[in-house]
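Asker: Just lifted these from Swiss-Prot, have a look:
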- Asp200: active site, proton acceptor (ACT_SITE)
- Leu83, Gly84, Lys85, Gly86, Lys87, Phe88, Gly89, Asn90, Val91, Lys106: ATP binding site (BINDING)
- 77-327: domain 'Protein kinase' (DOMAIN)
- Lys106 to Arg: Leads to loss of kinase activity and severely impairs mitotic progression (MUTAGEN)
- Lys215 to Gln: Mimics acetylation, promoting accurate chromosome segregation (MUTAGEN)
- Lys215 to Arg: Abolished acetylation by KAT5, leading to impaired chromosome segregation (MUTAGEN)
Amino acid sequence: MAQKENSYPWPYGRQTAPSGLSTLPQRVLRKEPVTPSALVLMSRSNVQPTAAPGQKVMENSSGTPDILTRHFTIDDFEIGRPLGKGKFGNVYLAREKKSHFIVALKVLFKSQIEKEGVEHQLRREIEIQAHLHHPNILRLYNYFYDRRRIYLILEYAPRGELYKELQKSCTFDEQRTATIMEELADALMYCHGKKVIHRDIKPENLLLGLKGELKIADFGWSVHAPSLRRKTMCGTLDYLPPEMIEGRMHNEKVDLWCIGVLCYELLVGNPPFESASHNETYRRIVKVDLKFPASVPMGAQDLISKLLRHNPSERLPLAQVSAHPWVRANSRRVLPPSALQSVA
């Protein structure tokens with residue numbers, strides 16, 4: 001179904017607003033376990049929004065859910081408990097009054113965004129995600145703003161950050177790690193097919209849905225690059241690939257390096273090149289000074305070693321990550337029926 005473009009004017013300058021259908025960063029910080037209820041059975045990330053059982057999502061005359069196309073104000077929402085705090089604002093659990101649809105409402109302060117000079121980055125995030133609809137990518141349903149704030153209506157990820165779960169358990173087992181690798185490979189293949197490079201895959205930027213399914217979030221460093229070649233440095237120190245440290249041109253293969261680092265961290269509990277100083281970390285990354293504890297299974301070592309290659313062209317392609325024997329033997333990826341239909 002063709003989606004209707006959000007007609008809100010962009011609050012900065014004369015540029016027109018991007019589409020209201022996109023995915024944006026959400027860093028959800030939780031202190032208490034989630035207790036699913038009828039109101040927390042929310043939509044899957046790549047399908048039309050659905051309300052809780054016994055409740056109906058209101059649609060407009062074209063059959064498109066209102067949450068995607070309607071002009072909202074803050075008065076249209078019941079605001080619940082805070083989910084997280086960030087540099088530019090806060091995230092709250094919220095319910096749209098008309099449809100009772102549960103969302104995460106991210107409230108950004110214009111003054112802080114302007115102070116840090118990141119208006120362009122915010123707009124870029126929205127533009128990049130305008131057409132990314134995938135079961136393992138967090139979705140942005142809509143946005144609106146007033147004189148002081150910008151509000152992003154996001155998919156709610158009830159189980160919060162992957163980072164928090166990793167902190168609690170220290171390491172993940174083979175099944176959970178392989179499942180995450182398959183989910184990531186599939187989602188990134190989708191992104192790369194649309195010429196989108198994430199560039200900052202790490203546990204803090206990965207959220208978990210109701211059934212534990214992965215949701216890629218925080219596209220703050222991502223870029224839509226038709227040439228797929230850029231030279232700017234970004235990302236998290238422990239996850240930076242050699243080509244970015246060395247200031248060389250890079251492409252979508254930076255994401256292959258990142259998921260190799262992630263796989264190692266999930267199994268071991270810390271990134272592979274972590275050191276006491278930044279300079280030492282840089283040195284180890286550039287030299288690909290990779291050492292495995294005896295606890296890392298041989299199959300996982302093989303996968304990680306094929307991803308963490310200094311030469312980007314030698315890194316294992318995403319399709320082969322999904323098909324890797326260790327991933328195939330251990331992954332327990334489960335998609336909702338509607339998601340299976342859409343990615344078939």
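Note: Cβ is positioned from N, Cα and C throughout, glycine not excepted.
Keep in mind that this structure shows the original residues, not the substituted ones.
Can you tell me where each of these features sits in this structure?
Answerer: DSSP gives Lys87 (ATP binding site) a coil state; it is part of no helix or strand.
When pLDDT is averaged over the domain 'Protein kinase' (77-327), the result is 90.
According to DSSP, Lys106 (mutagenesis position) sits within a strand segment. Summarising the environment of Lys106 (mutagenesis position), the number of other Cβ atoms within 10 Å of its Cβ, over all protein chains shown, is 27.
Classification of Lys215 (mutagenesis position) by DSSP places it within a strand.
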Asker: Could you tally the C-beta atoms, other than its own, that fall within 10 angstroms of the C-beta of Asp200 (active site, proton acceptor)?
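Answerer: For Asp200 (active site, proton acceptor), the 10 Å Cβ neighbour count is 21.
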Asker: Looking at the recorded positions Lys106, Asp200, Lys215, whose Cα is closest in space to that of Lys87 (ATP binding site)?
Answerer: Lys106
Asker: I need the CA-to-CA distance for Leu83 (ATP binding site) versus Lys215 (mutagenesis position), whole Å please.
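Answerer: Distance (Cα to Cα, whole Å): 16 Å.
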Asker: Within 10 Å of Gly89 (ATP binding site) (Cα to Cα), which of the recorded positions Lys106, Asp200, Lys215 do you find?
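Answerer: Passing the 10 Å Cα cut: Lys106.
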Asker: Taking Val91 (ATP binding site) as the reference, which of Lys106, Asp200, Lys215 (the recorded positions) have a CA within 10 A of its CA?
Answerer: Lys106
